[in-house]
Amino acid sequence: MISSTSVYGLKMQWTPEHAQWPEQHFDITSTTRSPAHKVEAYRGHLQRTYQYAWANDDISALTASNLLKKYAEKYSGILEGPVDRPVLSNYSDTPSGLVNGRKNESEPWQPSLNSEAVYPMNCVPDVITASKAGVSSALPPADVSASIGSSPGVASNLTEPSYSSSTCGSHTVPSLHAGLPSQEYAPGYNGSYLHSTYSSQPAPALPSPHPSPLHSSGLLQPPPPPPPPPALVPGYNGTSNLSSYSYPSASYPPQTAVGSGYSPGGAPPPPSAYLPSGIPAPTPLPPTTVPGYTYQGHGLTPIAPSALTNSSASSLKRKAFYMAGQGDMDSSYGNYSYGQQRSTQSPMYRMPDNSISNTNRGNGFDRSAETSSLAFKPTKQLMSSEQQRKFSSQSSRALTPPSYSTAKNSLGSRSSESFGKYTSPVMSEHGDEHRQLLSHPMQGPGLRAATSSNHSVDEQLKNTDTHLIDLVTNEIITQGPPVDWNDIAGLDLVKAVIKEEVLWPVLRSDAFSGLTALPRSILLFGPRGTGKTLLGRCIASQLGATFFKIAGSGLVAKWLGEAEKIIHASFLVARCRQPSVIFVSDIDMLLSSQVNEEHSPVSRMRTEFLMQLDTVLTSAEDQIVVICATSKPEEIDESLRRYFMKRLLIPLPDSTARHQIIVQLLSQHNYCLNDKEFALLVQRTEGFSGLDVAHLCQEAVVGPLHAMPATDLSAIMPSQLRPVTYQDFENAFCKIQPSISQKELDMYVEWNKMFGCSQ
């Protein structure tokens, strides 16, 4: 049996399927119901009848629009009607009142705001009486126990976004469509939806049949309509004569728990429970096609997605709006870290892999590109939050050093942080993280036993002057790019000895456990400028260690008064930043046999250095390698040579090494040299140290600048300079001479034969 009814002259048919909802809504004709319950009833009717019938094409789009306006009029009339209310609240019996209309047995909520302080709204006084006949004739009976937001055949626990529908104090939600360039939706609700066979023809805005006092008095004027956008769906040229309902904002508090009825801002109903599967959702049209319900703006910035077209646009809009209602559109990614955790279990030594470039593989010690750049970049540790709270009220000298980190201030800058920011990685909770940052951490049985001396190191740190710690950090600890064996020209014999007798026992202490003592001190002697410091940096890079560079001449000339304390602080920080490589240049200044005064500053400095060196050599816990360099090995006291287990001669570069140095230095400039000229340069640089060859190339590169006319050098472009030629090297040979005499070379050879270990 099919029944029909007429609304606004349009016929609306009802199928037997609509009879499956008997007694699902409130009895609107009841005179004992409160306005809150009647409001819920209209919302239930709107959702279960109008929307369902529209979705199943049981009623036309024009009929749906008329019903929507009719229900909105009655809904707003209930809220604005002069009905006696016990309290002025958000239309619930109590603060915990249910939005589905069920009775709540708790006591009424008594807010601080009373009804006397509210401006009365008598815009539709007779709407309740007029709505009884209209609703009863158009809609089937409903049950008051049905929960708002559910539909037949769908679980009741599926929630939908809440759509505010009252203008009297309701809170309008920003529309997703407000930012579309082709659809300028107002912040309020414009609830006109037409079928796809109709077009968007603007209709004249008719005056509201129930104007509010504010509108009638001229205090509140509706905003001018926006310009009409282009038609979305062609095919219908008729003009709608539907009225425009504009309700002003009243003084009722915002309703945050209003059930889903119709959406503010012109947003279509989201895909939810009331739409059966397989039924397409209605297509929304701009607000200017059929004037709808214009609500006062709320001042919030609406979400403005990119422009969408065709049917996929509407589905994406509904999906985005639904996700926003469910709280799935959170774009705050600042609280999440996407860094991949690195494993703490990595082999200490691996055989070389020829498939990896030299810049990344080093000499085969399994050094990754990421960690190798941090090989000897020691830094100050930022205190953890717990340690900051623990030590915030104490003085800097009483601080217990927190864990070690690897970020450092720029070299040479004075730091104001306390010395208490240093500690040994083995005693900190971030020790494993520290070892991950090292390309080849010195691991072995001694690492487990290192915790026994942590307490003594902590006590010494507490008693160390902050100025000395800052001095060591800024002046002695050196950072720079990692150095590979291929970066050092020549010295093949020295490299092989260092690898086999220094690096391998340190990296694989388990394989060399039978040795009485591991070689932890090295003496590099030879002419100046032959690469001794570069070798020290390379050893630190291969070990993944912190590189400390102490100049013996600087201790004597610049810091003689504090040299003893600086040496002590350097070894102390090195123990906190293990593994460490301490490089001491001009060691003959500290260990000279000519120092006779027992209490002189130089004597105290030498005593402190020997004491620290002896501790490193005899301790199985310290992961420290001490490398000393000198150009005057004959001046070292004979009794002190025993402290250096390996004494290696660093000779002048051979012809192959000199050719490599010249090519490397000229690769950054434009030059014009053939193979014969390169061979002549290599031959003429016999007896030159590596530093002398560098000075020669630098002087030759400046030659093209000397040939330029006397103009401003800043205005000269590199392309305007001529290439470097052999003639430039001829001119440079007139200014640069070898800095090493043959007598000195003979002395190095003789001393190496007597005390050296490289042959």
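Keep in mind that glycine also has a Cβ here, set from the backbone N, Cα and C atoms.
Within the same chain, the residues at least 6 positions away from Leu534 (ATP binding site) whose Cβ sits under 8 Å from its Cβ are Val483, Asp487, Ile488, listed in sequence order. What Swiss-Prot lists as ATP binding site is Ala489, Gly529, Thr530, Gly531, Lys532, Thr533, Leu534, and the listing cites similarity to another entry.
Swiss-Prot gives this note for the published mutagenesis Lys532 to Ala: Inhibits the ability to sever and depolymerize microtubules. In the three-state DSSP reading, Lys532 (mutagenesis position) counts as helix. The Cβ of Lys532 (mutagenesis position) lies under 8 Å from the Cβ of Leu524, Gly526, Ser585, Ala629, Ile650, each of these being in the same chain and 6 or more residues away along the sequence.
Secondary structure at Ala489 (ATP binding site), taken from DSSP and collapsed to helix, strand or coil, is coil. In the structure shown, across all protein chains, Thr530 is the one of the binding-site residues Thr530, Thr533 with the greatest number of other Cβ atoms within 10 Å. Local packing around the binding-site residues Gly529, Gly531 was summarised as the count of other Cβ atoms within 10 Å of each Cβ; on this measure the leading residue is Gly531. In the shown protein chains, 20 other C-beta atoms lie within 10 A of the C-beta of Ala489 (ATP binding site). The ATP site is defined by Ala489, Gly529, Thr530, Gly531, Lys532, Thr533, Leu534, and by the 8 Å test on Cβ atoms against their centroid, the other residues of the chain that qualify are Ile488, Leu535, Ile650, Gly690, Leu691. Here ATP is bound by Ala489, Gly529, Thr530, Gly531, Lys532, Thr533, Leu534 per the record. The longest Cα to Cα distance in that group is 13 Å.
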